[in-house]
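Only one structure is covered here, and it is reproduced in the block below.
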Amino acid sequence: MTQFDKQYNSIIKDIINNGISDEEFDVRTKWDSDGTPAHTLSVISKQMRFDNSEVPILTTKKVAWKTAIKELLWIWQLKSNDVNDLNMMGVHIWDQWKQEDGTIGHAYGFQLGKKNRSLNGEKVDQVDYLLHQLKNNPSSRRHITMLWNPDELDAMALTPCVYETQWYVKHGKLHLEVRARSNDMALGNPFNVFQYNVLQRMIAQVTGYELGEYIFNIGDCHVYTRHIDNLKIQMEREQFEAPELWINPEVKDFYDFTIDDFKLINYKHGDKLLFEVAV
C-alpha cells in the first residue's frame with residue numbers, strides 16, 4: 001500500500017459516506033456525453049501529506065503519468081495557454097475547453113508567463129522569479145506562485161483548480177505546499193498530486209536542494225455521482241508498492257527537461273477505469 005493509495009481511499013470513503021449533495025442547485029458542470037447536469041457529493045478542506053520517501057501515484061488504477069507530466073511541462077515550462085501546443089505532444093485533455101482562438105484564454109500557463117515581477121531592473125515571469133529566489137534568497141517566506149488572478153477570471157475558459165504553490169527551504173530541503181480550490185477526485189486529483197510532486201522534484205534538482213515534504217490541500221473535495229460505482233470498485237482493488245520515478249540527473253536547467261527525462265520504474269497498477277468527463 002502506498003501513502004497515496006491509503007490517503008486517497010480514506011478521502012473517497014469519507015465523501016461517499018458523508019459528502020453533501022448539490023442536487024438541489026443548478027450547477028455549472030454538465031456531462032460531456034449528454035449535456036445533463038453533473039452533480040457531486042463533496043466535503044471541504046482535505047489535506048494530503050507525503051514525506052517523499054515514495055512517488056505519490058495511485059496503484060489501484062492506471063494513471064497516465066506521461067500525460068500528466070506533459071500537461072505540467074505545457075503549463076510550467078512552456079507557460080502556454082495554446083491547446084495546440086499540448087496537442088503537438090499527443091495530449092487532448094484540454095480539447096473540451098479550447099476556445100475559437102485555440103487557447104484556454106488567460107488561464108494556467110498564461111498567468112505564469114506574464115512578466116509582472118521585478119528582478120535586477122528587469123521584468124520576469126513567476127517561474128523565473130521563483131527559481132531565482134529559491135537559489136538566492138532561500139529563507140524568504142514569499143516563494144509563492146499564483147494562478148488565481150481576479151482581474152482576468154472572466155477571460156479564462158476554465159478558472160484554475162490548482163491555483164497556488166508555496167515553497168519552503170529548510171535545512172537544505174525544498175518543501176512544497178499546493179492549494180487546489182476544487183478537485184475532482186476520480187480524474188483530477190490523481191493527475192494533480194502526481195504532477196506537482198514531479199514539479200517539486202524537478203525544481204529541487206535544478207536549485208540544488210534535497211527533497212522535502214509535499215503537502216496537497218483541497219478546498220472543495222468532490223466526487224461526481226456517475227463516478228461513485230467505479231470508485232467503489234477501485235477502493236476494493238489490490239494495492240501495490242510504489243514505483244520509482246527516475247529523473248535525468250544531467251538536467252541542471254529547468255527549461256531543458258523533456259518528457260524523455262522521466263521514467264516510472266516498476267509501476268504496478270490495476271486496470272484502467274473509465275470515468276465520464278464533466279465540463
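Including glycine, each Cβ sits where the backbone N, Cα and C put it.
Annotated features in Swiss-Prot:
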VARIANT   MET88 to Lys  In strain: ATCC 6633
VARIANT   SER118 to Asn  In strain: ATCC 6633
BINDING   ARG141, ARG142, ARG181, SER182, ASN183, ASP184, ASN192, HIS222, VAL223, TYR224  dUMP binding site
VARIANT   ALA155 to Ser  In strain: ATCC 6633
ACT_SITE  CYS161  active site, nucleophile
BINDING   ASP184, ALA278  (6R)-5,10-methylene-5,6,7,8-tetrahydrofolate binding site
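Distribution of Swiss-Prot features across the structure.
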| residue | record | Cβ within 10 Å |
| --- | --- | --- |
| MET88 | variant position | 11 |
| SER118 | variant position | 10 |
| ARG141 | dUMP binding site | 8 |
| ALA155 | variant position | 12 |
| CYS161 | active site, nucleophile | 18 |
| ARG181 | dUMP binding site | 16 |
| ASN183 | dUMP binding site | 27 |
| ASP184 | (6R)-5,10-methylene-5,6,7,8-tetrahydrofolate binding site | 24 |
| ASN192 | dUMP binding site | 21 |
| VAL223 | dUMP binding site | 23 |
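MET88 (variant position) and ASN192 (dUMP binding site) have their C-alpha atoms 21 Å apart, to the nearest angstrom. Counting only same-chain residues six or more apart in sequence, the Cβ atoms lying under 8 angstroms from the Cβ of ALA278 ((6R)-5,10-methylene-5,6,7,8-tetrahydrofolate binding site) belong to THR29, LYS30, TRP31, ASP32, ALA38, ASP184, TYR224. Taking ARG181 (dUMP binding site) as the reference point, the recorded positions whose C-alpha atoms are within 10 Å of its C-alpha, out of SER118, ALA155, CYS161, are CYS161. According to DSSP, ARG181 (dUMP binding site) is assigned to a strand segment. Comparing Cα positions, ALA155 (variant position) lies closest to CYS161 out of the recorded positions ARG141, CYS161, ASN183, ASN192, VAL223. When the alpha carbons of ARG141 (dUMP binding site) and SER118 (variant position) are compared, the span between them is 17 angstrom.
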